[in-house]
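Single-structure report; data block below.
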Amino acid sequence: MDSIEKVSKNLIEEAYLTKASDIHIVPRERDAIIHFRVDHALLKKRDMKKEECVRLISHFKFLSAMDIGERRKPQNGSLTLKLKEGNVHLRMSTLPTINEESLVIRVMPQYNIPSIDKLSLFPKTGATLLSFLKHSHGMLIFTGPTGSGKTTTLYSLVQYAKKHFNRNIVTLEDPVETRDEDVLQVQVNEKAGVTYSAGLKAILRHDPDMIILGEIRDAETAEIAVRAAMTGHLVLTSLHTRDAKGAIYRLLEFGINMNEIEQTVIAIAAQRLVDLACPFCENGCSSVYCRQSRNTRRASVYELLYGKNLQQCIQEAKGNHANYQYQTLRQIIRKGIALGYLTTNNYDRWVYHEKD
């Protein structure tokens with residue numbers, strides 16, 4: 001029987017090679033089960049004895065500096081491992097259940113971020129996103145659910161800006177998912193008093209040209225971000241809204257007035273990470289092997305709101321008559337399916353059934 005150290009290392013290496021985003025170690029009444037999340041699918045990897053599961057979770061808790069003896073409360077931890085294939089950052093989260101603790105591991109490989117033209121399904125959209133970086137100040141907002149690729153897009157834009165514009169770029173994230181030696185990266189640490197709002201205030205005194213704000217979570221952070229955008233800084237950030245228009249109303253909920261939105265917001269991009277059609281599987285990949293053998297399995301689509309269309313949407317939010325016309329996520333995904341780029345399940349997963 002392999003040692004628990006070897007089991008844990010093999011598990012991480014396999015997840016890395018499979019390009020899994022998460023590992024789920026789930027205890028059951030008599031045994032346990034391990035799942036890999038590959039793309040959007042949760043795929044069963046193996047069964048495990050209950051005793052081995054408890055030892056494995058305890059081992060990961062020890063490595064990530066959690067309290068091994070505490071099994072009644074949820075805990076979080078993280079660590080970075082050096083594998084033969086490269087470095088990987090792991091974010092751990094335990095959850096007490098009726099069948100012992102469950103553990104989910106977020107797997108974040110530390111390799112180069114693809115350029116925006118390789119991320120975007122449609123090259124024209126990627127070129128438009130890059131054009132926004134020419135602005136010296138203002139705010140560029142990305143919206144979408146967790147796992148829609150917002151952080152990857154932000155870092156792809158950061159790399160482009162660093163290479164072509166030579167700017168002083170500072171990021172504020174919770175947590176820092178991708179390490180980049182070319183930018184100053186600050187991690188939110190609420191226990192130490194480094195909240196989003198406090199961290200952003202400190203960054204403004206550090207002579208930044210470009211600020212990457214992981215997420216606008218509260219009214220104070222929104223206010224400081226808007227102030228930064230109005231005083232000569234280019235701010236890239238994210239919000240959780242269903243579509244691009246929703247970001248306007250979200251900022252209003254945070255107490256940002258219409259004039260400030262008009263003066264600062266350059267563009268809003270609603271993003272989704274969609275499954276590309278597999279040349280081998282008619283109804284989408286069902287096996288880990290098939291998913292692993294394809295280098296490019298997903299791409300990003302963006303609903304872009306900028307220029308006249310953005311101004312018209314702001315007018316609509318004011319209660320005025322508006323006339324705008326831009327491609328919605330529904331139309332973009334439908335176009336991708338019609339061209340044979342995307343699987344039909346993308347439509348059911350990401351599109352809300354409403355009028356265009």
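Cβ coordinates come from backbone N, Cα and C, glycine included.
The ATP binding site annotation in Swiss-Prot covers Gly144, Pro145, Thr146, Gly147, Ser148, Gly149, Lys150, Thr151. When other Cβ atoms within 10 Å of the Cβ of Lys150 (mutagenesis position) are tallied across all protein chains shown, the result is 26.
The note that Swiss-Prot attaches to the published mutagenesis Lys150 to Gln is: Cells no longer transformable but still undergo competence-associated growth arrest; protein localizes to the cell pole.
Ranking the binding-site residues Thr146, Ser148 by how many Cβ atoms sit within 10 Å of each one's Cβ puts Ser148 at the top. DSSP assigns Lys150 (mutagenesis position) to a helix. Note on Gly149 (ATP binding site): other Cβ atoms within 10 Å of its Cβ, all shown chains, come to 20.
The C-beta environment of Gly147 (ATP binding site), restricted to residues of the same chain at least 6 apart in sequence and closer than 8 Å, consists of Ser21, His40, Leu273.
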